[in-house]
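Scroll down for the structure; my scribbles are underneath it.
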Amino acid sequence: MSKVKIGELINTLVNEVEAIDASDRPQGDKTKRIKAAAARYKNALFNDKRKFRGKGLQKRITANTFNAYMSRARKRFDDKLHHSFDKNINKLSEKYPLYSEELSSWLSMPTANIRQHMSSLQSKLKEIMPLAEELSNVRIGSKGSDAKIARLIKKYPDWSFALSDLNSDDWKERRDYLYKLFQQGSALLEELHQLKVNHEVLYHLQLSPAERTSIQQRWADVLREKKRNVVVIDYPTYMQSIYDILNNPATLFSLNTRSGMAPLAFALAAVSGRRMIEIMFQGEFAVSGKYTVNFSGQAKKRSEDKSVTRTIYTLCEAKLFVELLTELRSCSAASDFDEVVKGYGKDDTRSENGRINAILAKAFNPWVKSFFGDDRRVYKDSRAIYARIAYEMFFRVDPRWKNVDEDVFFMEILGHDDENTQLHYKQFKLANFSRTWRPEVGDENTRLVALQKLDDEMPGFARGDAGVRLHETVKQLVEQDPSAKITNSTLRAFKFSPTMISRYLEFAADALGQFVGENGQWQLKIETPAIVLPDEESVETIDEPDDESQDDELDEDEIELDEGGGDEPTEEEGPEEHQPTALKPVFKPAKNNGDGTYKIEFEYDGKHYAWSGPADSPMAAMRSAWETYYS
């Protein structure tokens, strides 16, 4: 067994194809050699029946991962055109002179722009048949035709240049010209379907029908599981937790580390529904309304112009969203992204987005799991939850959606081109949703209120007024700091009797919201309501492919491949022993008290633990909390 780097495999393929292109062989021979080079790459990863048979199949990557690594290789040829492209475009220009100007302009464009223009032209030509049918019902040149043509112009804006001329005095000539456009355009559409734009190798770096069917079946299984394993989110608790993050001063976040960015980055994704890469690096946002922003820079759009703008909702005030996003992106932990996107060298074949996602997913997802109190949850769940909240909040009341159904709403609000993709974003349901819900500002000091209810019981607590004075001191401390932990050492500083202090802390424990931890020290009892409501039956984690393309999710740049032949199973070799998963503590987000101390809560082995004390950073506080109970 040896490690073969994906980057090396891809670079080998690229070098081989470039050498073939530069050779003086006949084009037919070049095509055969390019096809063979693509086959060698596919065999090294997945298709070699000698390598991947018997027990060797256990070492083979999944079909979905194979497709993702194929996508990486294809992206290396994205800027290269097919060897016959120029010749075929010239032929089409001569054959369809009414479209010659558009077609000829492609010859001077970058490959990405050619794809965009070709896609736009195909969309325009697909409108010919329905437009021609509607136009046949219009008596061009009659008195009532102007209004009908105006409606057609509004419905088919790409054809306005020709439709508007039908209202002129020479409408007969313009009508005949339009029909010629229709005639040539219909034939051109058929030929554009056959036009090869991409480099020849891309037509061989494709999945076989069986492999594609396998992936499609997996997607269907995932969708079926999602629709039968919905996750219920307590709306008020979830949104209150998000607002608590957004309303905290940025100074309380440790924005000098990757993991320290997680709370604010997740909260901004939660209120905008944008992907991690769009929040942290690629997206551009401008306030367009109190709860709307203009968004450009959608990820996973191969042929879309990055300047395309969408109007999306924000679940907090748009101005606050943009301000916090600017603050997050300007922090020290995000200052090296321009270097990160360059990768670690020529063998780093991940996309720029994939390189950033790789470092951020590892830093953010552990915090997300602790935020939800659910190991099944990951950062990108914020996108589906946002879509559900936005639907409940805006779909029925915003006139923008009055003529469309919910599938179109989900598709547009998430920026999808395919209406089927949004089906994967409906796993989450909301409990206790209300459009009139507003976040609590947290002004009420509940601990102080509970202590005040004990006032009448204090005069007889100790001799004289000692009990009353002790009680008043505690109330003052809690009034100054509602989250203060009151301990024996806290009250000894005020010269009260240690015996009376111990009695008082036990007596007022419920009012103070404190308990004695396993270390014998007083700890704050912080009861955070569950965000994910429990299911009646346990729901297993759904191992799913990504919603569109997995390439950006794959941060591994090497896999292990067996250099020799596939191993046949032998009687001596038994199945691998299953290793039990090691228990890991699940921490809730560290709470910075603002005085150099932190509050830490975590779950371990089915038990809840709490700790409070001084620490230099949230991570140090978590380490101290762990070592307090498990040194």
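Think of each number as a place in line: the chain as shown, counted from 1.
Glycine is no exception: its Cβ is also placed from the backbone N, Cα and C atoms.
Keep in mind that this structure shows the original residues, not the substituted ones.
Lifted from Swiss-Prot, the feature list:
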{"type": "ACT_SITE", "residues": "Y425", "note": "active site, nucleophile"}
{"type": "BINDING", "residues": "R275, K300, R383, H416", "note": "DNA binding site"}
{"type": "MUTAGEN", "residues": "Y425 to F", "note": "Complete loss of enzymatic activity"}
Check: Taking just the CA atoms, what is the gap between Y425 (mutagenesis position) and H416 (DNA binding site) in Å?
Finding: 11
Next item on the list: Would you mind checking how many other C-beta atoms are within 10 angstroms of the C-beta on R383 (DNA binding site)?
Entry: 19
Next item on the list: For K300 (DNA binding site), list the number of other Cβ atoms lying within 10 Å of its Cβ atom.
Entry: 19
Check: Per residue, counting other C-beta atoms within 10 angstroms of the C-beta, which of the recorded positions H416, Y425 reaches the highest number?
Finding: Y425
Margin query: Under DSSP, is Y425 (mutagenesis position) part of a helix or a strand, or is it coil?
Written below: helix
Checklist line | Site extent for DNA, whole Å (max Cα pair distance, R275, K300, R383, H416) | finding: 15
